[in-house]
Amino acid sequence: MGKGKNKMHEPKNGRPQRGANGHSSRQNHRRMEMKYDNSEKMKFPVKLAMWDFDHCDPKRCSGKKLERLGLIKSLRVGQKFQGIVVSPNGKGVVCPDDLEIVEQHGASVVECSWARLEEVPFNKIGGKHERLLPYLVAANQVNYGRPWRLNCVEALAACFAIVGRMDWASELLSHFSWGMGFLELNKELLEIYQQCTDCDSVKRAEEEWLQKLEKETQERKSRAKEEDIWMMGNINRRGNGSQSDTSESEENSEQSDLEGNNQCIEYDSLGNAIRIDNMKSREAQSEESEDEESGSKENGEPLSYDPLGNLIR
């Protein structure tokens, strides 16, 4: 082989280099893949960032998916963020007054597991504008229906929705099959927060909403108790029970009467019922008639009596 014969050179005319078999070279394929990946990355109107602690499954992590799409940037521990930092370590809640900060500097989140918050070095991350999120319900596949258990994309979307940028919230959530369900699930509550101004007003709205939920829960419990009491004290059921008792007693009495009557009944050879008391009375009558006949005659001869009624033979 000659020296440098297998060395790959960049074509001068800009066309993809082909091998002896007419196919493009492997190096050209790699170059095209990198170009395709860069073209697929999206841009968001404001800066998005996260501190990723690899607590979640990469296939189900919403933050990692946003990173693959090129929508969010991963920060190192020790780096600070100038925009809104949605963090469990925040002091106040996100409010509509934060709109200017969001539009100028963006928003960031902490990508970690709710069960491993104690492992997160909050003193080494964050920024000047750390915020909590008010009461909202998760719609993601892991914590659906659970309050405050939002994942990364839900937290960012909630921040944008509260400050009034529903378009940004919808754009982020559109990359997830369940994403728009988050806005539908919290529609009424987000509209309430959007009508507030500062952090205190959002906090009051949150407390009023929680009191409303508590009241509805107590009402449901009281209604359930009343329904249980009504079922236990149903008059119709009691009446049916007494009627059944009386009917049973009547049946028992009738059965006892029949049994008593059966004791006085016998059957002849043809299966006809014969009452014993009637039979006995008939036998007694026949015996009396026989006695009378025997009294009127004895051995075919008439009987005579003295004046005192004694039989004279």
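Here the Cβ of each residue, glycine as well, is placed from N, Cα and C on the backbone.
The S-adenosyl-L-methionine binding site annotation in Swiss-Prot covers S62, V110, L133, W148. Around the Cβ of L133 (S-adenosyl-L-methionine binding site), the number of neighbouring Cβ atoms within 10 Å comes to 22.
Experimental mutagenesis at this site is recorded by Swiss-Prot as R60 to A, annotated: Decreased aminocarboxypropyltransferase activity; when associated with A-65 and A-131. A simple way to gauge crowding: the CB of R60 (mutagenesis position) has 12 other CB atoms within 10 angstroms, across all the protein chains here.
Quoting Swiss-Prot on the mutagenesis of S62 to D: Decreased S-adenosyl-L-methionine-binding. Classification of S62 (mutagenesis position) by DSSP places it within a helix. A C-beta separation below 8 Å, combined with a sequence spacing of at least six in one chain, links S62 (mutagenesis position) to N140, N151, C152, V153, E154, F176.
Quoted from Swiss-Prot for the published mutagenesis S62 to A: Does not affect S-adenosyl-L-methionine-binding.
Here Swiss-Prot describes K65 to A as a published mutagenesis experiment; the accompanying note says: Decreased aminocarboxypropyltransferase activity; when associated with A-60 and A-131. Using a 10 Å radius centred on the Cβ of K65 (mutagenesis position) and all shown protein chains, the other Cβ atoms total 17.
Over all protein chains present, the Cβ of E111 (mutagenesis position) has 25 other Cβ atoms lying within 10 Å. Swiss-Prot lists E111 to A among its mutagenesis entries, and the accompanying note reads: Reduced aminocarboxypropyltransferase activity.
According to DSSP, R131 (mutagenesis position) sits within a strand segment. While the structure shown retains the original residue, Swiss-Prot records the mutagenesis experiment R131 to A with this note: Decreased aminocarboxypropyltransferase activity; when associated with A-60 and A-65.
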Response to the item:
Integer Å value for the Cα distance linking R60 (mutagenesis position) with W148 (S-adenosyl-L-methionine binding site) is 19
Response to the item:
The recorded positions listed are V110, E111, R131, L133, W148; by CA-CA distance, the one closest to K65 (mutagenesis position) is E111
Practice prompt. Tally every other Cβ atom lying within 10 Å of the Cβ atom of R131 (mutagenesis position).
Written response: 23
Worksheet item: About how far apart, in whole Å, are the alpha carbons (Cα) of W148 (S-adenosyl-L-methionine binding site) and R131 (mutagenesis position)?
Response: 13
Fill in: Distant-in-sequence Cβ neighbours of V110 (S-adenosyl-L-methionine binding site), under 8 Å, six or more positions away
M50, W51, F53, V85, V86, S87, P88, V120, F122, I125
Fill in: Alpha-carbon spacing, R131 (mutagenesis position) to E111 (mutagenesis position), which is rounded to whole Å
15
Fill in: Site extent for S-adenosyl-L-methionine, whole Å (max Cα pair distance, S62, V110, L133, W148)
18
